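To keep things clear, I will list the structure first and then write my remarks on it.
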Amino acid sequence: MAGNFDSEERSSWYWGRLSRQEAVALLQGQRHGVFLVRDSSTSPGDYVLSVSENSRVSHYIINSSGPRPPVPPSPAQPPPGVSPSRLRIGDQEFDSLPALLEFYKIHYLDTTTLIEPVSRSRQGSGVILRQEEAEYVRALFDFNGNDEEDLPFKKGDILRIRDKPEEQWWNAEDSEGKRGMIPVPYVEKYRPASASVSALIGGNQEGSHPQPLGGPEPGPYAQPSVNTPLPNLQNGPIYARVIQKRVPNAYDKTALALEVGELVKVTKINVSGQWEGECNGKRGHFPFTHVRLLDQQNPEEDFS
């Protein structure tokens, strides 16, 4: 299902000058396909498409050739002798940002299409914290997690606290950027001895240290996949191969358990990212990030 946003409504998705760290803070923990467009801080005139996908935040550079177009571009024709600007992302070229966003409504970047812009209400919610304001804990015991909302960790791991919704359960983030709920009795408060420890957690997903807010753009950019369209169930059955094991909550009878390598018949594609399907004679819902769609033109090549 295509994204539910108006690509011509600039104010909903364009954030102007925003650092990578600020973009991560806005998008981390959002559902797959939530995105924003910002100015590149290292390449003036270019843009960056930042997207929440596969439990991380990916950043795709959008290179602009020729005069930088307005956002969205004016319908006026360029002066004689001036070539119109072109926008390139990966191997794709577009005349405007709205055209680019429309394309990725129905084509995958890596593991998701564009679903909706991040809400601007998060800008004033205190979600962006400077490192000195962050709170950390150290694990006293191993914790394997009991359900999908939990964040597993090992004894000695350093975690960054993001929120405290309950007295005994806090929301935390590990050094890989994964987030989830942790049991408070399993951890102790921890104060980093140096900035290098705090920089390790809560930074960008490419492994380089986060920069000060509004600072340079660290780390490499992701590359979009080549022309992978969102499948259309009206064209016939769609199959996918499980790439990540899933053990659903025992109390959720509508969730589908998955084992790596199993074949899933997709029966419904929801914009939320929770798809529905059949596997081993059982029907239920599952996160689409746990499967890889097979080549619908030659599915038999993947069935073996």
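Placement of Cβ uses the backbone N, Cα and C atoms for every residue, glycine included.
Just so you know, the substitutions we noted aren't modelled in this structure.
Taken from Swiss-Prot, the feature domain 'SH2' applies to 13-118, supported by sequence analysis.
Annotated domain 'SH3 1' per Swiss-Prot: 132-192, in sequence order, evidence recorded as sequence analysis.
The domain 'SH3 2' annotation in Swiss-Prot covers 235-296 and rests on sequence analysis.
Record note (Swiss-Prot), mutagenesis TYR221 to Phe: No activation of Rac signaling. The unchanged residue is displayed.
Under a cutoff of 8 A between CB atoms, and with a sequence separation of 6+ in the same chain, the neighbours of GLN244 (variant position) are LEU258, VAL260, THR289, HIS290, VAL291. Among the natural variants in Swiss-Prot, GLN244 to Arg has the note: In NRK-23 inactive mutant. The residue drawn here is the original one.
Looking at Swiss-Prot, you'll find the natural variant LYS253 to Glu noted as follows: In NRK-23 inactive mutant. Cβ neighbours within 10 Å of LYS253 (variant position), excluding its own Cβ and spanning all shown chains: 8.
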Could you give me the DSSP helix, strand and coil counts for the domain 'SH3 1' (132-192)?
5 helix, 28 strand, 28 coil
Is GLN244 (variant position) helix, strand or coil when read with DSSP?
coil
